[in-house]
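*Asks:* Right, I'll just put the structure down here and ask away after.
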Amino acid sequence: MEITLSISSSSVIPTRLPNSSCYSNLSFLSSNSNTSSLLLKKARIKTRTTKGFTCNAFFGLGVPELVVIAGVAALVFGPKKLPEVGRSIGQTVKSFQQAAKEFETELKKEPNPTEEISVASEQEKQEIKVSSTKDNV
């Protein structure tokens, strides 16, 4: 796809043109001394295809890294103690998640409107008492 655009010498040529999703490289060719002729050629970029299975779901670690970590843990703790260690780590993570949820709900929780109403009603009662004592004097 080729587009020819003529621009007078006094106008400004944009330094960057918007890219579309499938065409992103633009080639600029200029010619003619009186009028700048801009020829835009859009080049199609080849997308890379990744081979193999990649999973970056656990702290940005891939499958091979997780396998190595599991193997080292099995060697360090042994097959008998490994389930106990896994359970304790799971319980710790669960308690941290529960604490985070509780903290989040406390932050999101609005103050009770009944407390505000009771404070306002007490102030009104005090104002009424003050105005009634002024009337009596």
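Note that Cβ sites are derived from N, Cα and C of the backbone, with glycine treated the same way.
The model shown is predicted, which means the values in this text are computed figures rather than measured ones.
Annotations per Swiss-Prot:
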- G60 to C: Loss of protein translocation; when associated with C-64 (MUTAGEN)
- G62 to C: Loss of protein translocation; when associated with C-64 (MUTAGEN)
- P64 to C: Loss of protein translocation; when associated with C-60 or C-62 (MUTAGEN)
- E65 to A, D or Q: Loss of protein translocation (MUTAGEN)
- L75 to I: No effect on protein translocation (MUTAGEN)
*Asks:* Output the one of G60, G62, P64 that, of all these mutagenesis positions, has the highest number of other Cβ atoms within 10 Å of its Cβ.
*Replies:* G62
*Asks:* What is the one among the mutagenesis positions E65, L75 whose Cβ has the most other Cβ atoms less than or equal to 10 Å away?
*Replies:* E65
*Asks:* How many Å separate the Cα atoms of G62 (mutagenesis position) and L75 (mutagenesis position)?
*Replies:* 20
*Asks:* About how far apart, in whole Å, are the alpha carbons (Cα) of G60 (mutagenesis position) and L75 (mutagenesis position)?
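*Replies:* Between the alpha carbons of G60 (mutagenesis position) and L75 (mutagenesis position) there are 24 Å.
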*Asks:* Cα distance, L75 (mutagenesis position) to P64 (mutagenesis position), nearest Å?
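*Replies:* Here the two Cα atoms are 17 Å apart.
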*Asks:* With H, G and I counted as helix, E and B as strand and the rest as coil, say where DSSP puts E65 (mutagenesis position).
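*Replies:* The residue in question, E65 (mutagenesis position), is helix (DSSP, three-state).
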*Asks:* Do you know offhand how many angstrom separate L75 (mutagenesis position) and E65 (mutagenesis position) by C-alpha?
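*Replies:* Roughly 15 Å, rounded to the nearest whole number.
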*Asks:* Would you mind pulling the DSSP three-state label for G60 (mutagenesis position)?
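*Replies:* For G60 (mutagenesis position) - judged by DSSP and reduced to three states - the answer is coil.
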